[in-house]
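> Have a look at the structure that comes next, please.
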Amino acid sequence: GLLKRIKTLL
């Protein structure tokens, strides 16, 4: 998903 990708960066 997209949110998961962002959460990984954070």
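Cβ atoms are placed via backbone N, Cα and C, with glycine included.
Keep in mind that this structure shows the original residues, not the substituted ones.
So Swiss-Prot lists the following for this protein:
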| type | residues | note |
| --- | --- | --- |
| MUTAGEN | Gly1 to Ala | Decrease in antimicrobial activity, but no change in hemolytic activity |
| MUTAGEN | Gly1 to Lys | Decrease in antimicrobial activity |
| MUTAGEN | Leu2 to Ala | Decrease in antimicrobial activity, but no change in hemolytic activity |
| MUTAGEN | Lys4 to Ala | Decrease in antimicrobial activity against S.aureus and better against E.coli and no change in hemolytic activity |
| MUTAGEN | Arg5 to Lys | Decrease in antimicrobial activity, but no change in hemolytic activity. In R5K/T8W; In R5K/T8W; Increase in antimicrobial activity and gain in hemolytic activity (EC(50)=130 uM) |
| MUTAGEN | Arg5 to Phe | Increase in antimicrobial activity and gain in hemolytic activity. In R5F/T8W; gain in hemolytic activity (EC(50)=2 uM) |
| MUTAGEN | Arg5 to Ala, Ile or Leu | Increase in antimicrobial activity and gain in hemolytic activity |
| MUTAGEN | Arg5 to Trp | Increase in antimicrobial activity and gain in hemolytic activity (EC(50)=20 uM) |
| MUTAGEN | Lys7 to Ala | Increase in antimicrobial activity and gain in hemolytic activity |
| MUTAGEN | Thr8 to Val | Decrease in antimicrobial activity against S.aureus and better against E.coli and gain in hemolytic activity |
| MUTAGEN | Thr8 to Ala, Phe, Ile or Leu | Increase in antimicrobial activity and gain in hemolytic activity |
| MUTAGEN | Thr8 to Asn | Increase in antimicrobial activity, but no change in hemolytic activity |
| MUTAGEN | Thr8 to Trp | Increase in antimicrobial activity and gain in hemolytic activity. In R5F/T8W; gain in hemolytic activity (EC(50)=2 uM). In R5K/T8W; Increase in antimicrobial activity and gain in hemolytic activity (EC(50)=130 uM) |
| MUTAGEN | Thr8 to Lys | Increase in antimicrobial activity and gain of low hemolytic activity |
> In Å, rounded, how far does the Cα of Thr8 (mutagenesis position) sit from the Cα of Leu2 (mutagenesis position)?
10
> Long-range same-chain neighbours of Leu2 (mutagenesis position), Cβ under 8 Å, sequence gap at least 6?
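In sequence order, no residue meets the Cβ cut-off.
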> If you skip the near sequence neighbours and keep only those at least six away, which residues in the chain come within under 8 angstroms of Lys4 (mutagenesis position), Cβ to Cβ?
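Same-chain residues close to Lys4 (mutagenesis position) (Cβ under 8 Å, separated by 6 or more): none.
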> What three-state class does DSSP give Leu2 (mutagenesis position)?
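In three-state terms, Leu2 (mutagenesis position) counts as helix.
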> Given Lys7 (mutagenesis position) and Gly1 (mutagenesis position), what distance in Å do their CA atoms have, once rounded to a whole number?
10
> At a 10 Å cut-off from the C-beta of Arg5 (mutagenesis position), count the other C-beta atoms across all protein chains.
8
> Check the DSSP secondary structure of Lys7 (mutagenesis position), expressed as helix, strand or coil.
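For Lys7 (mutagenesis position) - judged by DSSP and reduced to three states - the answer is helix.
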